[in-house]
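*Asks:* So Swiss-Prot lists these for the protein:
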| type | residues | note |
| --- | --- | --- |
| DOMAIN | 23-302 | domain 'Protein kinase' |
| BINDING | Val29, Gly30, Met31, Gly32, Ala33, Phe34, Gly35, Leu36, Val37, Lys52 | ATP binding site |
| MUTAGEN | Lys52 to Arg | Impairs catalytic activity, nuclear translocation, expression of CTT1 and increases sensitivity to osmotic shock |
| MUTAGEN | Tyr68 to His | Activates HOG1 in a constitutive manner, without the need of a stimulating stress |
| ACT_SITE | Asp144 | active site, proton acceptor |
| MUTAGEN | Cys156 to Ser | Leads to sensitivity to arsenic |
| BINDING | Cys156, Cys161, Cys205 | arsenite binding site |
| MUTAGEN | Thr174 to Ala | Impairs catalytic activity, expression of CTT1 and increases sensitivity to osmotic shock |
| MUTAGEN | Cys205 to Ser | Leads to sensitivity to arsenic |
Amino acid sequence: MTTNEEFIRTQIFGTVFEITNRYNDLNPVGMGAFGLVCSATDTLTSQPVAIKKIMKPFSTAVLAKRTYRELKLLKHLRHENLICLQDIFLSPLEDIYFVTELQGTDLHRLLQTRPLEKQFVQYFLYQILRGLKYVHSAGVIHRDLKPSNILINENCDLKICDFGLARIQDPQMTGYVSTRYYRAPEIMLTWQKYDVEVDIWSAGCIFAEMIEGKPLFPGKDHVHQFSIITDLLGSPPKDVINTICSENTLKFVTSLPHRDPIPFSERFKTVEPDAVDLLEKMLVFDPKKRITAADALAHPYSAPYHDPTDEPVADAKFDWHFNDADLPVDTWRVMMYSEILDFHKIGGSDGQIDISATFDDQVAAATAAAAQAQAQAQAQVQLNMAAHSHNGAGTTGNDHSDIAGGNKVSDHVAANDTITDYGNQAIQYANEFQQ
């Protein structure tokens, strides 16, 4: 970037996009998780990119934490089959923008336009499994794997995106988020104790959809979803039923008539045996018996592309210590600014914290920085009040009323200005970075 670079403001679907003039030719391409996505051209590289605006990241502590989680994941997960963070910046309006490569289309759109030939199904599944092997090795579960979250370019390179909903690999995990068609049965049955196997189930559903050109389990609601799964797999085995924690769910499942499974070779008669065998290993009721991503890569169906020396795992587990933290917005804000500065390898900013420190130490430093900002803001407000009082000593009562109202405004402005000091260098990097 050059020192004369500046932020340019434009409207996209009624939403303000405020980006540096490094990027031009903005066009909306859709909504991602909690943000609007536009295509653009990077004038430094002349390459197309996708720019995702995070909507109001500091409006609530929940949104701030969610944005922090997505940023941390994008910085940590670096793999050919995962969307890659190329740039991140904070606008003067304090919106956050993620810049990634632009893939052109997604699997959902592709499946709507044409049936996939065998070699494309095989190659796309291989890349999905390759990406999942890496993600799972980092201790991360995607949780929302579906065709629209699988991006593809004109060279058939595939990348998994939207890690905004990803969660820690934790056998006590609760809740569900995935789109119903691709949701693993253990999520519907228990809402807890699920692990990386939920992504394998989702990948299996996507595999079947690529083969047939339509969703395998298009449930209209939870009950119908479970019903059509049992149409193919039969009734869940007793060891799965025994894991159901919800009394109402247990009563529902045990009240259903017994169903025998349909052999996959009968259900998918025209599909090659290796594909049927792998699909059957991915779509297993018991998650403990479901094939892993690593084993699926070694399956005969993946043989044309399988290369054990080129299917990497993560260098380190992702640090989830922040996941249970309940912090105020200003603390998340300081931590977010520091992550942005670290991405651009800019150090030494006032208020910047050491992101290599333990999470507890980061929180302590960020909390202290936020408190210092509030103290500075309060001091500035008092100075403003003193100045107004001095300047307005000879004014009328109405004038004093106006000044008092103005003090409320300047209180708010001063607080915002001071806390934003921690982001000043994140904004200013536009004038310093990549010179």
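For all residues, glycine too, the Cβ spot is worked out from N, Cα and C.
Original residues only: the substitutions mentioned are not part of this model.
How buried are the listed features, and what sits near them?
*Replies:* Residues belonging to the domain 'Protein kinase' (23-302) score a mean pLDDT of 89 in the model.
Neighbour count (other Cβ atoms within 10 Å of the Cβ, all protein chains): 26 for Lys52 (mutagenesis position). Under DSSP, Lys52 (mutagenesis position) is assigned to a strand (E or B) in the three-state scheme.
When Cβ atoms from all protein chains are considered, those within 10 Å of Tyr68 (mutagenesis position) total 20, not counting its own.
Around the Cβ of Cys156 (mutagenesis position), 11 further Cβ atoms fall within 10 Å across all displayed protein chains.
Secondary structure at Cys205 (mutagenesis position), as computed by DSSP, is helix. The Cβ of Cys205 (mutagenesis position) has 26 neighbouring Cβ atoms from other residues within 10 Å, across all protein chains displayed.
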*Asks:* When the Cα-Cα distance from Asp144 (active site, proton acceptor) is computed for each of the recorded positions Gly35, Tyr68, Cys161, which gives the smallest value?
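*Replies:* Smallest Cα separation from Asp144 (active site, proton acceptor) among Gly35, Tyr68, Cys161: Cys161.
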*Asks:* Cβ-Cβ under 8 Å from Val29 (ATP binding site), same chain, 6 or more residues apart: which ones?
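*Replies:* Same-chain residues close to Val29 (ATP binding site) (Cβ under 8 Å, separated by 6 or more) are Val37, Cys38, Ser39, Ala50.
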*Asks:* So how far apart do the arsenite binders Cys156, Cys161, Cys205 get, largest Cα to Cα in Å?
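*Replies:* The span, Cα to Cα at its widest, is 20 Å.
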*Asks:* Determine, using Cα-Cα distances only, which of these recorded positions is closest to Cys205 (mutagenesis position): Gly35, Lys52, Tyr68, Cys156, Cys161.
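*Replies:* Minimum Cα distance from Cys205 (mutagenesis position) across Gly35, Lys52, Tyr68, Cys156, Cys161 lands on Cys161.
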